[in-house]
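Trainee: Would you mind keeping the following structure in view while I ask a few things?
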Amino acid sequence: MALAGAPAGGPCAPALEALLGAGALRLLDSSQIVIISAAQDASAPPAPTGPAAPAAGPCDPDLLLFATPQAPRPTPSAPRPALGRPPVKRRLDLETDHQYLAESSGPARGRGRHPGKGVKSPGEKSRYETSLNLTTKRFLELLSHSADGVVDLNWAAEVLKVQKRRIYDITNVLEGIQLIAKKSKNHIQWLGSHTTVGVGGRLEGLTQDLRQLQESEQQLDHLMNICTTQLRLLSEDTDSQRLAYVTCQDLRSIADPAEQMVMVIKAPPETQLQAVDSSENFQISLKSKQGPIDVFLCPEETVGGISPGKTPSQEVTSEEENRATDSATIVSPPPSSPPSSLTTDPSQSLLSLEQEPLLSRMGSLRAPVDEDRLSPLVAADSLLEHVREDFSGLLPEEFISLSPPHEALDYHFGLEEGEGIRDLFDCDFGDLTPLDF
């Protein structure tokens, strides 16, 4: 190693060489040495050199050596550490549940974790079982089973197997929101809902009522299905269409005429019906946009009289009853009777309301008919042929036909104050002789 930074033959060079030769200094090849020496007096003799040289006296120069520290040179096989980062001391082991393990594990410092800590014993309760939420639910369940809503807190703590202070925590909250009230020190009463007292019996009764309603609903659905099937067969079956009619006797057999009034409603399709059932009276509202609505009264059959559904009877006392007879007429005649057509034109009405008292005294107008067999009403012309002789003394010789007959839509219009019934028909009533009664 060469010395640099000092002139050759300087006073410090021999001393430094002596130190290096003796092995007193261990320097590397890359070490740098800085030598600082003090000035020497020129009159002083030179100091001897060599290992046996005496120590320098007060006049000897001071020699200060400074070496720059250097890190050891890395070997070519070792990886060079990254600048600014500490060397990696851990590695990732994916086979040990993603845990970082040290390369060399030393003895654990401090107190180690007990191996049995965190493992619950079989008899230990979970956190949810001891929670206040579950305890409150169980306490309210005890309140619901109480007959009068009063619960002893000591008994509740024993049943729930919890500390009494937790029962007090629950009761304090419930008392604060006015759901319970303290009867005494250890007794509380439920005030939230009085329906909870004895709710089991009421629940059983309501369940039974619901079961009965479901059975009734199923029975009604079954009857509605039967009626729907019968109506479809009645309207679609050819053999059943000829029997699609109803008589006054059928209507009177449904209800007692002495206590109930039977009314027949003849309405066009798509008629809206609204019924209001109140405690005082019963109201029915009908509304139709397709045509007029006819309402007929089914009269009560008197003793010795004949049903209006068989032949015209003198028992009919109003125009509504005459119209009820028309509605009860057979739509299609049975096979035993000859086919005939029924018309409801005003020209075929027999008598007015003023002539009916006279007919009531004429017993000959009653034609004998079979009570067991029903026949449709015949036309007015055929009836006049049978009773023409009986009317000879009371009525004119001929009836005037009111023509042309009006249709259903013609009755939607009314008459003015100066018009009468003759203005509805194109005929002359001047030749008619007034009837004197």
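Glycine too: its Cβ is placed from the backbone N, Cα and C atoms.
When I checked Swiss-Prot for this same protein, it listed these features:
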MUTAGEN   Lys117 to Arg  Abolishes acetylation; when associated with R-120 and R-125
MUTAGEN   Lys120 to Arg  Abolishes acetylation; when associated with R-117 and R-125
MUTAGEN   Lys125 to Arg  Abolishes acetylation; when associated with R-117 and R-120
MUTAGEN   Leu132 to Glu  Abolishes interaction with and repression of CEBPA and inhibition of adipogenesis
MUTAGEN   Lys185 to Arg  Abrogates methylation by SETD7. Loss of interaction with L3MBTL3. Loss of ubiquitination by the CRL4-DCAF5 E3 ubiquitin ligase complex
MUTAGEN   Ser364 to Ala  Abrogates in vitro phosphorylation by CHEK2 and CHEK2-dependent stabilization of E2F1 upon DNA damage
MUTAGEN   Ser403 to Ala  Decreased phosphorylation by GSK3B, leading to abolished interaction with USP11 and subsequent deubiquitination
MUTAGEN   Tyr411 to Cys  No retinoblastoma protein binding. No effect on interaction with and repression of CEBPA
MUTAGEN   Thr433 to Ala  Decreased phosphorylation by GSK3B
Trainee: Work through the mutagenesis positions one by one (Leu132, Lys185) and point out the residue whose CB has the fewest other CB atoms within 10 angstroms.
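Mentor: Candidates: the mutagenesis positions Leu132, Lys185. Fewest Cβ atoms within 10 Å: Lys185.
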Trainee: Fill in the CA-CA distance, Lys185 (mutagenesis position) to Leu132 (mutagenesis position), as an integer in Å.
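Mentor: It is 22 Å, counting Cα to Cα.
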Trainee: Tell me whether Lys185 (mutagenesis position) sits in a helix, a strand or coil according to DSSP.
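Mentor: For Lys185 (mutagenesis position) - judged by DSSP and reduced to three states - the answer is coil.
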